[in-house]
Every structure is written in C-alpha cells, then in structure tokens.
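K.L.:
Okay, so Swiss-Prot annotates it like this:
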- LEU22 to Ala or Phe: Little effect on EPO-induced STAT5 signaling suppression (MUTAGEN)
- LEU22 to Asp: Complete loss of EPO-induced STAT5 signaling suppression. No suppression of JAK2 phosphorylation (MUTAGEN)
- PHE25 to Ala: Complete loss of EPO-induced STAT5 signaling suppression. Abolishes binding to JH1 (MUTAGEN)
- TYR31 to Ala: Complete loss of EPO-induced STAT5 signaling suppression. No effect on LIF-induced STAT3 signaling. Abolishes binding to JH1 (MUTAGEN)
- LEU41 to Arg: Complete loss of EPO/LIF-induced signaling inhibition. Abolishes binding to JH1 (MUTAGEN)
- 46-142: domain 'SH2' (DOMAIN)
- ARG71 to Glu: Complete loss of EPO/LIF-induced signaling suppression. No inhibition of JAK2 phosphorylation (MUTAGEN)
- ARG71 to Lys: No effect on EPO/LIF-induced signaling suppression. Partial suppression of JAK2 phosphorylation. No effect on binding to JH1. Loss of binding to IL12RB2 (MUTAGEN)
- 177-224: domain 'SOCS box' (DOMAIN)
Amino acid sequence: MVTHSKFPAAGMSRPLDTSLRLKTFSSKSEYQLVVNAVRKLQESGFYWSAVTGGEANLLLSAEPAGTFLIRDSSDQRHFFTLSVKTQSGTKNLRIQCEGGSFSLQSDPRSTQPVPRFDCVLKLVHHYMPPPGAPSFPSPPTEPSSEVPEQPSAQPLPGSPPRRAYYIYSGGEKIPLVLSRPLSSNVATLQHLCRKTVNGHLDSYEKVTQLPGPIREFLDQYDAPL
C-alpha cells in the first residue's frame, strides 16, 4: 500500500504541531498514547515528521533495501506512516492507532491476528530481524493478508521459528524487512549508550537493579533501536 503525503515538507523532526493533525483523538487516553509516541519518535532520530511521500522516496532511493523511516501520515484516519526501501522500491505502510495500540494496516479480509503494540518503537522493533538472522526470507507459496505472518523457511539453529511478513502491493508479494533506520540527525553519545543498554536488558529484574536516575533515563526511551 502506497500513500502520498499532503503535509508541508520538512527535513528534520520537530515538536508536535497540532495544526497538522487532521485526525481527531477518540479519547484522552488515545491523545496521551500518541503524544508519548511522538516524544519517543523524536528521541529516536528516524522520525522525519512532515516529509511527503515523494520526499521519503528520494531519501530512501540511494539506500539499501531494509532502510526505513517514520513520518506523519497523509491519510486523515492515521497519524504515522512507515516508509521502507524494499527490493521493489520504496513502500509506505500506514500505522493504525486503535483500541489503545498501534499496528500496521493489513488486509481486512485476513483472519490472521495483527501484532499490536502500545508504542510505535516496539512495533518497528518487532519487524526487525534479530542479530545474525537472514534479512530477506523466501516468499511463502500461499497468499495471505497485505502484511501477513508466515513461518520463516530457515530459522537459526537452536532458535524458535522466525515470523516473516510480506507486503502485497500491485500484485507483488514483497518481504517486509526493517534492517536500518534512516537517521534525520546526529544522535548524542548518551542516546547511543541508552540504546545499547536497552538492547542488553532482557529482564525487569535487571532494570530494577540500576540506580534511579538511570532507570528514569531509560524509561524515557525503552527501545534498542
């Protein structure tokens, strides 16, 4: 699914501008969910705010497949769009915000459950392959939803079967792989260290053992990407 943004161009991420928001919030909790998502996205360094679909295509045109960014959606029903460079060019996927969670928009005819997350960063991380895993799986033989979920053909030895996702666009079946975010600015050393620490904290007990100020700093951005 390809979208085209109607928002004004902007090369860098910037504070939330409510004048650009055409979609209304369904509740106070949804408003808070989106505000928190924007705050973390601005910390991420790969939130390009109001760049257009055409500008996203230009930004990703010279990048390898798997490079991605998050931008504001042009669709009045959605807040964010995931733009990703695939083996068949740049594709734009809307990020839905419903029922207090975010998910990638999928084919409504699909009976498969769509992964949902309380944070856009968690959604992005879910679709990224683990370290050492092959980037692009072989397409399944049976068609499914627009972003369907199928077992990977060759999981790593000793690891559970990976899930592979595919984009169905214009009759094409394209692997959805998020390998590397496209940075919109230079990350601080503190942020780089925080991402590294987040990637090594695999249990809540480890987090509770850290000093209070460090825990608070990590809570402000709790993703390894």
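Just so you know, glycine gets a Cβ as well, placed from its N, Cα and C.
Context for these features, please: burial, neighbours, distances.
P.N.:
For the recorded site, PHE25 (mutagenesis position), the DSSP three-state label reads coil. Sequence-distant contacts of PHE25 (mutagenesis position), defined by Cβ-Cβ distance under 8 angstroms and a gap of at least six in the same chain, are TYR31, VAL34.
Reduced to three states, the DSSP call for TYR31 (mutagenesis position) is helix.
Cβ-based neighbour count (10 Å, all protein chains) for LEU41 (mutagenesis position) stands at 23.
Shown for the domain 'SH2' (46-142): DSSP residue counts in helix, strand and coil, namely 16 helix, 29 strand, 52 coil.
Per DSSP, the secondary structure of the domain 'SOCS box' (177-224) breaks down as 25 helix, 2 strand, 21 coil.
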K.L.:
Return only the integer: C-alpha distance in Å from LEU41 (mutagenesis position) to ARG71 (mutagenesis position).
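P.N.:
Between the alpha carbons of LEU41 (mutagenesis position) and ARG71 (mutagenesis position) there are 9 Å.
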K.L.:
Is it possible to get the count of other C-beta atoms within 10 angstroms of the C-beta of ARG71 (mutagenesis position)?
P.N.:
28
